[in-house]
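Residues or ranges marked as heme b b562 binding site by Swiss-Prot on the basis of similarity to another entry: His83, His182. Swiss-Prot lists His97, His196 with the feature heme b b566 binding site. For His201, the entry in Swiss-Prot reads ubiquinone binding site, with the evidence type similarity to another entry. Where Swiss-Prot documents Ala23 to Thr as a natural variant, the accompanying text is: In strain: Isolate NK 13030. Quoted from Swiss-Prot, the note attached to the natural variant Val39 to Met states: In strain: Isolate NK 13030. Among the natural variants that Swiss-Prot reports, Met156 to Ile is described with the note: In strain: Isolate NK 13030.
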Amino acid sequence: MTNMRKSHPLIKIVNHSFIDLPAPSNISAWWNFGSLLGVCLGLQILTGLFLAMHYTADTTTAFSSVTHICRDVNYGWLIRYMHANGASMFFIFLYFHIGRGIYYGSYTFMDTWNIGTLLLLAVMATAFMGYVLPWGQMSFWGATVITNLLSAIPYMGPTLVEWIWGGFSVDKATLTRFFAFHFILPFIITAMVMIHLLFLHETGSNNPCGMNSDSDKIPFHPYYTIKDILGVLLMMITLMSLVMFTPDLLGDPDNYTPANPLNTPPHIKPEWYFLFAYAILRSIPNKLGGVLALTFSILILMLFPILHSSKQRSMSFRPLSQCLMWILVANLLILTWVGGQPVEHPFITIGQLASMTYFFTILILMPSTALMENKLLKW
C-alpha cells in the first residue's frame, strides 16, 4: 500500500509543497523570509479575527471599541498589539524578501515575481485600511490625505474620491467599507500566496549562485522545515519583545486622540513602512506628478526582469552591482527617514535628491553597470 501522504488527493499537494519538495542544497537564511511571511499572514488573520469579534465599525464607537478591547477583553491588549506590531514584522520581512529577490536575481521567474508585486500592493492596501480602523487622529487624516490623492486623476478624479468615501468627506460610510475590505483582503492575499507558490514550484527555488541546481537537490523536510522553525522562533521572540516592552514604539501618539475633522495634526504621516513611498510622493511639487511617482515607485519592481542585462543571474559574483544594491538600500533608508520629517529645509532637498537617486539607480545605473561587468568578464 502506498503512503497516504503520497496518494491522498489533498495531502499529496501538501507533500509536494512542503515535504518531498526538491530544494537547492545551498539556499541561505535569506530564503527563510517566504515561510516567515506565511506565518505572519496566519498570525494576522488569527489576531484580526479575534479583534473583529469586539470591534465596531462606526465612527461614534470605533475608538471606544479599541479601548474596550485593550482594557476589558481577556488578553485584548495582547491581541491588539500583536496585530499592530505583526504588521510591522510583515513589512520588514516583505522588504527583506524583495531585496533578496533583487540581489540574487529571483525576478527572472517572471510569473512568480509579478504575482509577488501584486501581493505587495494588496498587503499595502490592507495595511492602509487597517490603520484607519481605530479612528484616531492619524487614522482619519491619513485616510483623508491618501484617498484624496485619487482626485489628481484627470476628469474622473473628484468623482472617484467621493465614490470611495461614500459621501463628501471621510465619514461613517468610509469606515464601514474600509473594515469590510480590511477583513476580506487577507483571504484574497492567501489565495494569491497559493498562486505565488504554484508558480514558484513550476521552476523550483533559485539559489545564491543563481545557477541551475537540479543536479544537487535535497528534500525540503527535514532540512528546511527545521531551518524555518528556527526563523519562526526568532521572529516570535522579536515580536513578543516588541509587544511586551514597547508596544507603541512604531505607532504614532496622535492616534491616541479620537478623530476630529475640525483639528488637523501638525504632521500627517503614515506608518513607518510607507514612509519611503510617502517621501517620494512629497518630493514632487505637482499633485498628479507625485501620485504617478508614488505608483511607479512600487510598480518599478515589475521592470526588474526587463532591465536585467547581466550574463549572470545573481549578484554574488558582481561586486559593482553589489555596491549599487547597497546604495539603493541606503537610499531607501534615507527616504524612510525623510518621510517622517516635517516639510521644510533641508528635508525637502534631501527627499528630492533621494527620490531622484532611487529611480536613477534602478533604471539607469544598475542595467548599465551589469553591461559593463559583462565587458570586464569578456562575456
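Quick reminder: no glycine exception, Cβ is built from N, Cα and C everywhere.
Residues as originally present; substitutions not included.
Here the structure is a predicted model, which means the values were calculated and not measured.
This view paints the features noted in Swiss-Prot onto the structure.
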| residue | record | CB count, 10 Å |
| --- | --- | --- |
| Ala23 | variant position | 18 |
| Val39 | variant position | 19 |
| His83 | heme b b562 binding site | 21 |
| His97 | heme b b566 binding site | 20 |
| Met156 | variant position | 11 |
| His182 | heme b b562 binding site | 21 |
| His196 | heme b b566 binding site | 21 |
| His201 | ubiquinone binding site | 14 |
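For His182 (heme b b562 binding site), the nearest neighbour among the recorded positions Val39, His97, His201, judged by Cα separation, is Val39. Across the structure, Ala23 (variant position) and Met156 (variant position) are spaced 49 Å apart at their Cα atoms. Ranked by Cα separation from His97 (heme b b566 binding site), the recorded positions Val39, His83, Met156, His201 are led by Val39.
Of all the recorded positions in the list Val39, His83, Met156, the shortest Cα-Cα distance to His196 (heme b b566 binding site) is found for Val39. The distance from the Cα of Val39 (variant position) to the Cα of His83 (heme b b562 binding site) comes to 13 Å.
On the backbone, the CA of His83 (heme b b562 binding site) and the CA of His201 (ubiquinone binding site) stand 30 Å apart. Distance between Cα atoms for His201 (ubiquinone binding site) and Met156 (variant position): 42 Å, as a whole number. Annotation note: Val39 (variant position) sits in a helical segment as assigned by DSSP.
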